[in-house]
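Read the structure below first, then the notes.
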Amino acid sequence: MRPDEEDGTTKSPGSRWTRIWAIIALILLILFLLVLGAAIYFYINYKDSSDVCLSPGCIKTASVILSSMNSSVDPCDDFYEFACGQWIKGHPIPDDAPSVSNFENLGQDLEFALKELLDENDEPYDYETSAVGKAKYFYNLCLNESEILDNWRTTFDEVVKSFGGWPSLGHQMKPDASIEMLYADMVAKFKADSLFKATVQPDDKNSQRHVLLIDQPQLNLFARDFYVAAENEERMAYLQLIRDVLILLDADRTRATLDAKEIIDFETALANITMADEHRHDIAELYTKITLGEMRRSLPHFNWPLFFNRMFKDLHEKNGKRITFDDNTEVVVYGYEFLRRLDVLIPQYDNRLIVNYLEWCWFFKTMLRDLPDPFALTIFKFYKTLNIMNVQKVRWHGCVTRINSLMPMATSAIYVKNHFDHEAKQQVEEMISLIMESFVDLLLSEDWLTKETKQTAKQKVNEMKRKIGYPDYLNDPAAVNNEYKTFKVYPGHYYQTKFSFYEQYQRDVLERITEAVDRERWVAGAALVNAFYSPNTNEIIFPAGILQPVFYSKDFPSSMNFGGIGVVIGHEITHGFDDRGRLYDNLGNIRQWWDNATISKFEHKAQCIEKQYSSYVLDQINMQINGKSTKGENIADNGGLKQAYRAYKKYEKRHSRPPRLPGVNLTHDQLFFLNYAQIWCGTMNDKEAIRKLRTSEHSPGPIRVKGPLSNSYDFAKAYNCEPGSQMNPREKCRVW
């Protein structure tokens, strides 16, 4: 017997094949595990490479985001610094401005685009019939300093003569000089608003018709505070400016010094009888409708019938009948107490002083700011003292601003033709629908609103008219030409042309007194970086100029567009339900459509916002925010952010998820809030910061980020902020 037979382990041919198959199976298993490991490694490291957008637009967007952020900062500690830290370091304040911001940069980009369009002169200007031709000709007249220096005094002397002379310049006043007639002429021809504002606008209690309106004056310094506070640098610089300008106009030096002091004393007295803006939020309380007859009897020291009839003396109804007013004519007054105090103030000053004040204001607002040297140097010294600028702005900036203000639809026509992304209109339409839908959902879920109030509020949202980009007629040159057919150009004469434009612009406004309100009319041009809610027409307006980065871009993922223009849309919708907008119904009429219990609950919620913002300090100047004067805008910021985010989540469910941005390690929820914050990246010098806190109804940029985000549970969740952290306080405020 063989040894292998003796131990009982003899092997057959089948067992050998079993071993071979086992080896093969082991090899296959090893190969499978290697492939699986490689697949897992690839999945972990490269799974999203197809989900990254590498288009030039996405790369640029990612670059802008990353270059603005300070990622070393904890977003739950200081989100403004996290979002804007590097932007601020990379954007020093320019010498010709007191501040710089993303928002201001957009405005400058738009200005430059208009400049290039107005500079184009491929063919001779048709300033007889073409609106664009008139705008271009006006712009070039404005740039021609030598021609202005040759002609300005002639126009100045003619206007002053029509006023009856300027006493500060040694002109003899007529014994029967009438303040009412002088100021009426200034309002009718130059849009004057220095004694009080007088205009025509829709009646807030009957929004289908126009009405005569009186309101407080627009003072020449930045705010009422600069007059009523103790002696300050702003007022001293303003006094010096008045004196220096009077001397440049050939006034006697001694007389100029005395008159400058009297002018500023009168303006200060005028400021003291006005109401601070923070107390003017309740439009219903301010609104007083009174007849001219009642004004004549109760305010005897100003002849109101004479004033209004003089103001409209050259205006006619469509049937050719002259527009006149009698004792039965109704006037809406915003702040009747101001008029009562004005009636007491006027007799305390002689006519000579009041005429000097009115003519100074006329010159300051209509001529001084676009006269070349030596006047330009004088007003520059004033601005430099106030730290508004350290070098003079290049002249074209002011020229673009003036023509865009006087002929907004002409400049808008060329702007949208060359710079508007027409796809944006359709996309923004969808965003508005979603945001309105989200706001209605929010309204219906609020337990502090009664059922009746919810239904009326829902109706107001659903009937809110939307205007996006520009009015369609801007595509029709003939229609634009027709709008400005009465605007007359005087070749070679800048101020004569400017004043004729002023008068025609104002004529168009005043003639509406006999017409029904046209709800299709745009209240602003399209070449504008801004957005609006109009309460007496219940409409939201988004001009073409704001539909650009950082607010909107077709290269942005949807998260960023909702965090940008989406929040702006939500902000404007919320204005219809803030402390002012809530007073108007769906038709744009002031009436009480909330019951008293609901009003009380609203005011309690709004008070929380006011108290919260009043506790904030702008660290740069260690000065508290005025939570009362900024309350309406703060309510809109908070509500707009919440609505836009909810709308974005709706959008996300209905559309495919956008690809990621290259190199940006943030979720789309995080990008939503980041883009909102980066809109407000900016910096300003200390004096500008003080002016903004005293004059603006908006909180400064850092607070517009901190306030709404610290009230947002959605933000805290997106950035995993612990309760009690700086950006996720346990106590939060919200109205909507």
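Cβ atoms here come from the backbone N, Cα and C positions, even for glycine.
According to Swiss-Prot, the feature active site maps to Glu572. Neighbour density for Glu572 (active site): within 10 A of its CB lie 24 other CB atoms from the protein chains shown. DSSP assigns Glu572 (active site) to a helix.
According to Swiss-Prot, the active site, proton donor annotation covers Asp637. Non-local contacts of Asp637 (active site, proton donor) by the CB criterion (under 8 A, 6+ apart in sequence, same chain) comprise Val567, His571, Ser699, Arg704, Gly707, Pro708.
Taken from Swiss-Prot, the feature Zn(2+) binding site covers His571, His575, Glu633.
Over the domain 'Peptidase M13' (52-736) the predicted model carries a mean pLDDT of 95. Here Swiss-Prot flags 52-736 as domain 'Peptidase M13', drawing on sequence analysis.
Here the residue is the original one, but Swiss-Prot notes a mutagenesis experiment at this spot, His571 to Phe: Fails to rescue the nep-2 olfactory plasticity defect, suggesting that peptidase activity is required for olfactory plasticity; when associated with F-575. When other Cβ atoms within 10 Å of the Cβ of His571 (mutagenesis position) are tallied across all protein chains shown, the result is 25.
Annotation of the mutagenesis experiment His575 to Phe in Swiss-Prot: Fails to rescue the nep-2 olfactory plasticity defect, suggesting that peptidase activity is required for olfactory plasticity; when associated with F-571.
A distance of 8 Å separates the Cα atom of Glu633 (Zn(2+) binding site) from that of His575 (mutagenesis position). In this structure, Glu633 is the one among the recorded positions His575, Glu633 with the smallest number of other Cβ atoms inside 10 Å of its Cβ. Apart from His571, His575, Glu633, the residues listed for Zn(2+), the same chain places the Cβ atoms of Tyr533, Glu572, Thr574, Asp578, Gly632, Ile635, Ala636, Asp637, Gly639, Gly640 within 8 Å of the centroid of those Cβ atoms. In the three-state DSSP scheme, Asp637 (active site, proton donor) falls into the helix class.
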